[in-house]
Amino acid sequence: MASHTADADAKPDSDSQKLLNVLPVSLRLRTRPWWFPIQEVSNPLVLYMEAWVAERVIGTDQAEISEIEWMCQALLTVDSVNSGNLAEITIFGQPSAQTRMKNILLNMAAWHKENELQRAVKVKEVEEFLKIRASSILSKLSKKGLKLAGFPLPLEGRETQMES
């Protein structure tokens with residue numbers, strides 16, 4: 001019994017501690033879920049997606065993966081490729097689950113791209129509106145000879161003031 005107590009109180013071996021310090025820390029270290037059969041790990045489906053789209057679909061720090069996995073009964077791994085510009089998504093599971101997962105991810109990616117495009121168009125429209133509005137306000141002020149604090153008069157307004 002004394003030997004068991006001594007083993008429990010002993011410090012860890014320095015070689016094993018060095019080995020643990022050398023190993024890279026992965027964000028996705030985990031055990032296989034109880035519902036996922038081990039045979040399904042052998043034939044993964046791999047797809048590539050732009051990194052910003054993958055981040056929106058899967059969430060920052062891959063927060064949505066467990067919910068997506070449970071919903072489709074397939075496992076996902078996401079790795080950064082091409083210096084962070086692409087995301088490699090590996091899908092493990094039955095072929096039907098892989099196809100379902102791929103379709104869901106691609107549809108979500110298409111939705112996010114379309115949403116981003118619509119947002120960019122709206123921003124462009126707002127910028128154009130503000131430019132037009134600001135120029136009309138400045139032209140009205142220059143006609144009246146007024147000046148907004150911090151805003152110089154338009155070029156034609158300066159010339160008329162210098163001549164008089």
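Heads up, the Cβ atoms here are built off N, Cα and C, so glycines get one too.
The number of other CB atoms found within 10 A of the CB of Arg32 (mutagenesis position), across every protein chain shown, is 12. Taken residue by residue with DSSP, Arg32 (mutagenesis position) is part of neither helix nor strand, so it is coil. Where Swiss-Prot documents Arg32 to Trp, Pro or Gly as a mutagenesis experiment, the accompanying text is: Impaired formation of the subcortical maternal complex (SCMC).
Per Swiss-Prot, the feature domain 'KH' maps to 44-105.
On the 0 to 100 pLDDT scale, the model's mean across the domain 'KH' (44-105) is 89.
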